[in-house]
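Notes to accompany the following structure.
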Amino acid sequence: MFFMNFKYHWFIYFLITIFVLMMNSNNIFIQWMLMEFGTIISISLINIKSTNKTPSLIYYSVSVISSIFLFFMIIVYLSSISFTKTDTFNFMVQMMFFLKIGTFPFHFWMIYSYEMMNWKQIFLMSTLIKFIPIYMMVSMTKINSWTLYFLITNSLYISFYANKFYTLKKLLACSTIFNSFYFIFILELNKNMFIAMIILYSFNYFLLISFLNKFNIQNFNFMFYNKYQMYTFLTLMFNYSMYPIFLSFVIKWNLIFMMVSVKAYNWILFLLMISSMLMIWNYIIILKRVFLKMNFYKNNFIDDKDNKYMYHSYFALTLLSFNISFFITLNFL
């Protein structure tokens with residue numbers, strides 16, 4: 001058990017190191033090699049402590065297909081052929097990256113895999129394993145109007161598509177696919193803001209996943225032990241959904257500010273706001289069920305004075321105060 005934990009944590013450190021090296025390299029071929037090393041480590045991480053090997057096989061198959069095409073495209077790219085300067089070649093390369101990160105229309109494999117993964121695997125798939133190909137895609141290709149059309153279509157489609165699922169894992173899979181637009185577009189506009197976003201996003205996502213993993217929450221039929229545990233879940237969900245007054249909303253707010261300053265992005269901003277409201281509505285549906293269950297089962301809650309879950313109230317209050325304080329500091333002072 002100790003060896004498994006040691007190997008698991010070292011693989012994560014290797015993956016972080018690969019991502020840092022990629023951000024400090026301008027050579028496309030070196031970035032591709034680092035991405036492939038990251039893929040090997042990612043498959044190992046998905047397999048560790050997992051009895052179900054299907055998600056790793058799916059991810060391996062998708063990675064092999066995209067990597068083979070990317071390898072030949074990189075060779076053509078480095079040969080300086082005039083075809084590589086065209087929008088067609090640019091879009092073909094981007095489609096291979098979209099396949100790897102599971103965006104529309106290649107989203108089915110990711111949503112299907114999330115249902116079979118545990119929470120630790122979902123955290124890795126939604127953060128480190130996703131950031132590496134996104135960074136290389138923005139480094140290698142040009143984010144033009146066709147890319148923006150495709151990304152905004154992905155956001156609108158996923159925000160509607162997520163409404164049909166009744167499992168928490170599939171909803172988080174759709175949420176991860178939806179957030180791909182933010183990662184790609186922010187990286188294109190401002191690299192420093194992208195780094196700040198992935199750190200904040202990973203931290204918030206880690207808190208949410210740790211909570212779900214600790215209490216073994218798998219679907220919408222969960223029941224909380226007390227109201228403080230429920231308040232913690234509500235705070236984590238609002239924070240993850242980038243809801244106003246929470247620190248995570250600052251990233252979305254800054255992106256909106258940058259898009260408003262460029263009039264060419266106004267139509268994208270309008271569609272993004274619509275898709276964002278639809279996605280937040282999907283989160284609110286979860287919270288509505290939590291409130292309904294709270295009212296129905298409130299008599300079954302454990303006595304607050306005698307239970308060991310009292311610390312959740314302090315955690316929720318601290319997290320909420322921290323978010324509001326930083327939100328006010330960064331935007332009004």
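Including glycine, each Cβ sits where the backbone N, Cα and C put it.
At each noted site, the model still has the original residue.
Natural variation at this site is recorded by Swiss-Prot as PHE14 to Leu, annotated: In strain: ssp. adansonii, ssp. capensis, ssp. carnica, ssp. iberica, ssp. intermissa, ssp. lamarckii, ssp. macedonica, ssp. meda, ssp. monticola, ssp. sahariensis, ssp. scutellata and ssp. sicula. VAL62 to Met appears in Swiss-Prot as a natural variant; the accompanying note says: In haplotype 9. THR84 to Ile appears in Swiss-Prot as a known natural variant, with the remark: In haplotypes 3, 5, 6, 7 and 10. Quoting Swiss-Prot on the natural variant VAL138 to Ile: In haplotype 4, MELLI1 and MELLI2. Where Swiss-Prot documents LYS142 to Ser as a natural variant, the accompanying text is: In strain: ssp. lamarckii. Record note (Swiss-Prot), natural variant ILE158 to Thr: In strain: MELLI1. The unchanged residue is displayed. A natural variant is reported in Swiss-Prot for this position, PHE203 to Leu, and the note states: In strain: ssp. carnica. Per Swiss-Prot, natural variant VAL262 to Asp is noted as: In haplotype 6.
Structure coloured by features recorded in Swiss-Prot.
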residue	record	contacts (Cβ under 8 Å, 6+ apart)
PHE14	variant position	ILE41
VAL62	variant position	LEU99, LYS100, GLY102, PHE106, TRP109
VAL138	variant position	ILE184, LEU187, GLU188
LYS142	variant position	ASN90
ILE158	variant position	PHE104, HIS107, CYS174, ILE177, PHE178, SER275, MET279
PHE203	variant position	none
VAL262	variant position	none
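Under the DSSP three-state reduction, LYS142 (variant position) is assigned to coil, being neither helix nor strand.
According to its DSSP assignment, VAL262 (variant position) is coil.
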